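> What follows is a single structure, and I will ask about it in a moment.
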Amino acid sequence: MEAAPSRFMFLLFLLTCELAAEVAAEVEKSSDGPGAAQEPTWLTDVPAAMEFIAATEVAVIGFFQDLEIPAVPILHSMVQKFPGVSFGISTDSEVLTHYNITGNTICLFRLVDNEQLNLEDEDIESIDATKLSRFIEINSLHMVTEYNPVTVIGLFNSVIQIHLLLIMNKASPEYEENMHRYQKAAKLFQGKILFILVDSGMKENGKVISFFKLKESQLPALAIYQTLDDEWDTLPTAEVSVEHVQNFCDGFLSGKLLKENRESEGKTPKVEL
């Protein structure tokens, strides 16, 4: 199948026009519950830092040689804005060396693709709350990442080029149970496939559903997509099970693709979404 450059970043193009408003809305979300952490965790040695990173899906750590720079209080201010992210700080020289840090740096660590993303040098010098919020929001990919105009950028920046989408209405009675099984399946493909949730109850996600030629009556459904060559496949499913997800993903990874999708792609003119 011939890849279409105009569709190579199809998810990104679908929602780019809405990005600015969504970013502003997302970064305002915070957790005010009594259990919310108030301060980053101090990481005093390498084992503590390694354990801290390994224990969470997304960790943001400030590696500082100077605690008087503006980036330090800005990092502190992020803790309540992102309750799904673990925050830490370290000034220990051995810790900085272990993570190849040579100056004041804020790093985001992701379990899903084992990535370390750094803000350093000029980025740290010019950092403000809005910039740091955007950096965290874009790059906070979890074992299952909800699709929106912000996370789509991080999804396509990942080294993992195969995306599995569960397209389902979050308001449905079956959502919680299906999501639990979907999350279990995601662990089986860590490092190979990014697992994504698309809420079909949101009007703005309609273009994603139509891209995969799915009808409302076929939902919930799984859709798998390879960013490198635009190949994709779908599997309408009344119930999400670990076995169904595993078989579907294994089939795609082994090169199996529904014949009707290949034929449809060959007949359909390539259009920019």
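Including glycine, each Cβ sits where the backbone N, Cα and C put it.
What Swiss-Prot records for this protein is below:
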type	residues	note
DOMAIN	39-152	domain 'Thioredoxin'
MUTAGEN	M168 to W	Decreases somatostatin-14 binding
MUTAGEN	I196 to W	Conserved PDIA3 binding in vivo and in vitro
MUTAGEN	I196 to A, L or W	Decreases somatostatin-14 binding
MUTAGEN	E231 to K or A	Greatly reduces PDIA3 binding in vivo and in vitro
> For E231 (mutagenesis position), what is the secondary structure state per DSSP, taken as helix, strand or coil?
coil
> Can you give me the Cα-Cα distance between E231 (mutagenesis position) and I196 (mutagenesis position) in Å, rounded to a whole number?
17
> Rounded to an integer, what is the Cα-Cα distance in Å between I196 (mutagenesis position) and M168 (mutagenesis position)?
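Here the two Cα atoms are 11 Å apart.
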> State the count of C-beta atoms found within 10 angstroms of the C-beta of M168 (mutagenesis position), not counting that atom itself.
23
> Take the Cβ of I196 (mutagenesis position) and count every other Cβ within 10 Å, whichever protein chain it belongs to.
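Excluding its own Cβ, the number within 10 Å is 25.
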